[in-house]
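Over in Swiss-Prot, the protein carries these features:
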- 49-116: domain 'KH 1' (DOMAIN)
- 171-237: domain 'KH 2' (DOMAIN)
- 421-488: domain 'KH 3' (DOMAIN)
- Leu444 to Asn: Strongly decreases RNA-binding (MUTAGEN)
Amino acid sequence: MMAAAPIQQNGTHTGVPIDLDPPDSRKRPLEAPPEAGSTKRTNTGEDGQYFLKVLIPSYAAGSIIGKGGQTIVQLQKETGATIKLSKSKDFYPGTTERVCLIQGTIEALNAVHGFIAEKIREMPQNVAKTEPVSILQPQTTVNPDRIKQTLPSSPTTTKSSPSDPMTTSRANQVKIIVPNSTAGLIIGKGGATVKAIMEQSGAWVQLSQKPDGINLQERVVTVSGEPEQNRKAVELIIQKIQEDPQSGSCLNISYANVTGPVANSNPTGSPYANTAEVLPTAAAAAGLLGHANLAGVAAFPAVLSGFTGNDLVAITSALNTLASYGYNLNTLGLGLSQAAATGALAAAAASANPAAAAANLLATYASEASASGSTAGGTAGTFALGSLAAATAATNGYFGAASPLAASAILGTEKSTDGSKDVVEIAVPENLVGAILGKGGKTLVEYQELTGARIQISKKGEFVPGTRNRKVTITGTPAATQAAQYLITQRITYEQGVRAANPQKVG
C-alpha cells in the first residue's frame, strides 16, 4: 500500500488521509491488440487491490470531498478504498476536470464510483452540460452506426436510452482513463467486447481515438447513458481492468509535468488533448475581468466570491456566452480595456464550450470562498445584471435614451405564489421575438439551459395591452432570472443594432 498523506483541497491541507502521487511509471508495452480481450488474464494486484482512474468535473469535487474532507474520509472507511484527487486547479489536460484515482477491491471500486456518479448527477444541469460529441466519427475499430443497428430492442435501449450522445449532458457521462493495454481489452477483437458491453448495459461506450504513428500511453473511455446503464457498463469495464496485468501502470493524478501528448478527454476529434482549452487561473481570470462597477457593485471578482455556486453559474455562463457569440464586451459595462476585451473573446473562443468552462472556473472560486469563510460586501445580495443599463447607457447607444427597451422593457418583478422564485416580466417588440427564439427555438432553449430560468413567451397575437409587444415571463432564482433577462435584452439590442446598420434585414 502507498503511504498516506493529507489531501489538498483548493491548495490547503485538510488532514484527509489521501495518498501522495506514486512515482509516475511511464514504461510499458505499446497498446495491446484487440485479441487481448479473449485472454482471461487476472491482475491480482496487492491483496486483490485494483486501480480506477476517473475524471470529475471541478464543480462537483467539493461535494465529493465534503466539508473539511469529512465526506471522502467516511467514504474510504465504508468501502475500504483509498482515494486520491488532484489539486483544485490541477486539471486533466484540455478540460476543467480533476483526476481521481481509486484503489481497492472490485467491490470498493464500484461502490466509490457509484457515489461519485451520484454526486455529479446532483449538480445543476446548466453546470454539467458538456460539449457535443458525435458517434458518427470513428473512435475505435468498431463502426458505431453498425452497433446502433444491432443493439437489441429492450427497455435499456428504448426511448430512455441516450440514443443521441450529442445531447448527453456531463451528468449522464462517465469518463475513465485507462492504459493502452486495458483499452485493447475493452475494445476486443474487431470491437466485439465494446459491442457486448453496450448491448449488456444499454449505454454508449466510446474511446478517444487511436493516433497513427506515435502511441499514447493512455486513452479515455466515455460512457453515456442513464444511471443504471452507466453503472452496468462501468462494472464491465472494471472487469477488464481486473484482467489486465498492466492496468496499474499509470497511477499519476497530475499531468502538469507529463511530457508528450496526452489522450483527448472526448471520443471525437483529435486523439490528443488540446491544452489551449485549459482555463486560466483564478488570478489570471480576475485580471481579465478587471475591477468593474456593475450596477453600483464594486470590484467584480471580489463580489463573485459572495455568491453561491449556482448563482455564479448563471451569471458567468450568461456573460461568457455573450463573448462566445461575438458580442463586444466593451458594450457590456464590465470596465474592460480593449486589450482585456480582446483577451476575453480569445479565451471564450479557445474553449469548445465556453459557458461550461466559465461555470466550472467560477464554481471553483465559490468553493474557495466557502472554505475560507469569506463574504462579499452587503451589496452582493442585490447584484442585478438586469440593471446594467445604468452602466452601459453611453456605449454604442445600447440601453441609451433612444432605446425603447431602456424605458419600457421591464413590466414587473414579483415573487412566485409559493415565494420561492422570482418572476420577471419584460416586453419585447413583436418583430424582435424571433431573435430570442432562434431557429427552431434553439436560442430560447439554450438560454434556459445556461441560466436555469424558465422563459415563456406569450402566444402570437397576445400583446401587452396598448402595444404591439409580446410578454416574456422569466421564472427562477434571482440570479437565474437576472442572467436570463440580461441575455434576452442583450440579444434584442444586438439585433436592433444589426437592423439599424442594415435596414433591409427583416425579423
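Cβ coordinates come from backbone N, Cα and C, glycine included.
Residues as originally present; substitutions not included.
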Across the domain 'KH 2' (171-237), what are the DSSP residue counts per state (helix, strand, coil)?
34 helix, 18 strand, 15 coil
What number of additional C-beta atoms lies within 10 angstroms of the C-beta atom of Leu444 (mutagenesis position)?
20
Kindly state the mean pLDDT of the domain 'KH 2' (171-237) in the predicted structure.
92
For Leu444 (mutagenesis position), which DSSP three-state class applies?
helix
Using DSSP, break the domain 'KH 1' (49-116) down into helix, strand and coil residues and give each count.
32 helix, 21 strand, 15 coil
